[in-house]
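These notes are about the structure you will find just below.
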Amino acid sequence: MNVFNPAQFRAQFPALQDAGVYLDSAATALKPEAVVEATQQFYSLSAGNVHRSQFAEAQRLTARYEAAREKVAQLLNAPDDKTIVWTRGTTESINMVAQCYARPRLQPGDEIIVSVAEHHANLVPWLMVAQQTGAKVVKLPLNAQRLPDVDLLPELITPRSRILALGQMSNVTGGCPDLARAITFAHSAGMVVMVDGAQGAVHFPADVQQLDIDFYAFSGHKLYGPTGIGVLYGKSELLEAMSPWLGGGKMVHEVSFDGFTTQSAPWKLEAGTPNVAGVIGLSAALEWLADYDINQAESWSRSLATLAEDALAKRPGFRSFRCQDSSLLAFDFAGVHHSDMVTLLAEYGIALRAGQHCAQPLLAELGVTGTLRASFAPYNTKSDVDALVNAVDRALELLVD
């Protein structure tokens, strides 16, 4: 592992060769050359499909495909690579848990506790399964620090509480609840915990054994990998208890017109031809990341967010919604609509996001209709911070009387 060098890290990203300033990594990360090359080589040189053909190239491809599963298991300190299921992304992973695990077990009146800080991907699937089963969704509110109020869980948990859905890291504030404490409360009541790791996996991948996590989901594209590939980790006994969501090739053991028997997990949950290119690309991203000190890289990103926050705080009307010195900086200006601001920033070459960030209940709790969000990554620089601040100043001159 090398000492983190921002300039060397940045040089690995072809998309940064232009003059733009990219501050939207919380939406999707840019891709390093290693991932671009691995994906290109797959499409250029690979032949065959995984877990199907018997010729040598197909067998080698299957081995690479399964080796990637092992890499993800190592990233999360999962006890077994068979606890790793390939999906299209975090959203599909959570929906799979809701439909394949929760739906067959929930009864009318059962409760699903969901934090108000959740991305819609960790709320809407639970609202859907509640409608389907007669269960109800119970809101876990924020505390004074704008974090899910984990200390309220003992009051919210009842004999009907079945599932806790909690994000590792907010995609708006960057706040991280005390997962260990929340999981302890939930497990003491016999609940199953679904952790949304879409943001957290990028900054500090969860140790699923140490935290005793039941289900954990993340997406490859936020972790410098390709789009369309995601991960669901589940404890072995929970995955085996899940009914397959999709039926088709390679998820079955035997099939007749009288019925079928499924493969064991994870393959019973992976019907059809998988996103092999996505798996190969994610594997390349993890191999590439292993050469860097993630903690040092995270410290760099956080320092840039702090520089930006401190500079913008000198402008009238500035409000920050940032938590815990995160690398995500959600902010707004009094009297300035976020859509107007982001439009001007785009004209000035600054790429960031504005709006509700797929977290409408959280924005309502924060008392705003939307915010701007600058999300800093290890490939960003102090020059990017200066460019953001200068662009904001130009925009404020036009937008504020």
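Cβ atoms here come from the backbone N, Cα and C positions, even for glycine.
Because the structure is a prediction, the values reported are computed rather than measured.
For CYS358 (mutagenesis position), the Cβ neighbour count at a 10 Å cut-off comes to 17, with all displayed protein chains included. Under the heading active site, cysteine persulfide intermediate, Swiss-Prot lists CYS358.
In Swiss-Prot, a mutagenesis experiment is listed as CYS100 to Ala, annotated with the note No loss of activity. Remark: CYS100 (mutagenesis position) has MET242, SER243, PRO244, TRP245, LEU269 as non-local neighbours, by Cβ distance under 8 Å and separation of at least 6 in sequence.
Look at CYS176 (mutagenesis position): DSSP puts it in coil. Here the residue is the original one, but Swiss-Prot notes a mutagenesis experiment at this spot, CYS176 to Ala: No loss of activity.
In sequence order, GLN145, ARG146, LEU147, SER170, THR173, GLY174, GLY175, CYS176 constitute the residues six or more apart from CYS323 (mutagenesis position) in its chain with CB-CB distances below 8 Å. Following the DSSP three-state reduction, the secondary structure of CYS323 (mutagenesis position) is coil. One mutagenesis experiment named in Swiss-Prot is CYS323 to Ala, and its note says No loss of activity.
For the mutagenesis experiment CYS358 to Ala, the note given by Swiss-Prot reads: Loss of cysteine desulfurization.
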